[in-house]
Amino acid sequence: MAGAEDAPGRQPELDEDETAEGRRWGAQHAGARELAALYSPGKRFQEWCSVILCFSLIAHNLVHLLLLARWEHTPLVILGVVAGALVADFLSGLVHWGADTWGSVDLPIVGKAFIRPFREHHIDPTAITRHDFIETNGDNCLVTLLPLLNMAYKFRTQSPETLEQLYPWECFVFCLTIFGTFTNQIHKWSHTYLGLPYWVTVLQDWHVILPRKHHRIHHVAPHETYFCITTGWLNYPLEVIGFWRRLEDLIQGLTGEKPRADDMKWAQKIK
């Protein structure tokens, strides 16, 4: 699925003696090339395993939820769907903010596996549109395995009476995991301007999922706002109360670490 995004916004100032070559953003940026090269066969294998397990569990749990469905559950199920979308949106923002703002690619294990894609994305925002389904969704599938496994265990071990009582809660958890699983796919669609399925553009236009115009706000350096990337519903209210800025001030005051220092380092790489 190919696409092109508008320029990622104003970028960090570079020294005057840097060449035009060093000022390029996108796939030819020195930092983007280095980060892309860190994607390893081992990482690919982990993503494949995560996707297969995740979607197997989704299918298993969905069948059980459908078999247990009753009309009288409808109001609580609707509430669970909305609540699941809201919680998923907040969690997507929390993870996105944490990975964008703190840590380093040099950290053991999580650096190359988890933080690396966030650094690459700010330098080359359209790289995500060149990622296939496995690379796009592998990490999110890994994260949602635990709640999906727990749900499958309950369906296998709990009595019908207990499952009847738990049904609204399990619908909430299932919706939360579905939105969580597809968050990066939704994020990819927000960067894709050509060839999107019609139903995806409808969901974006209705703001059921993250719209393309909405997400552009985040891609203005230094990438310090609008972190929620599932539905984007919480971005404006969190910005109004200065939620992320207050968290950053608190952490910087306690640790002395400067927000987005590693992100800026990669953005300024020229060779």
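All positions are counted from 1 along the displayed chain.
Note: Cβ is positioned from N, Cα and C throughout, glycine not excepted.
Those substitutions? Not in this structure, it's all original residues.
Quoted from Swiss-Prot, the note on the mutagenesis of H96 to A is: Loss of plasmanylethanolamine desaturase activity. Does not affect endoplasmic reticulum membrane localization. In the three-state DSSP classification, H96 (mutagenesis position) falls within a helix.
H121 to A appears in Swiss-Prot as a mutagenesis experiment; the accompanying note says: Loss of plasmanylethanolamine desaturase activity. Does not affect endoplasmic reticulum membrane localization. H121 (mutagenesis position) has a Cβ environment of 23 other Cβ atoms inside 10 Å. A helical conformation is recorded for H121 (mutagenesis position) in the three-state DSSP classification.
Mutagenesis annotation in Swiss-Prot: H122 to A, described as Loss of plasmanylethanolamine desaturase activity. Does not affect endoplasmic reticulum membrane localization; the structure shown retains the original residue.
For the mutagenesis of H131 to A, Swiss-Prot gives this note: Strongly reduces plasmanylethanolamine desaturase activity. Does not affect endoplasmic reticulum membrane localization. The structure shown keeps the original residue. The number of other Cβ atoms within 10 Å of the Cβ belonging to H131 (mutagenesis position), over all protein chains shown, comes to 16.
Taking the C-alpha positions, the distance from H122 (mutagenesis position) to H96 (mutagenesis position) comes to 12 Å.
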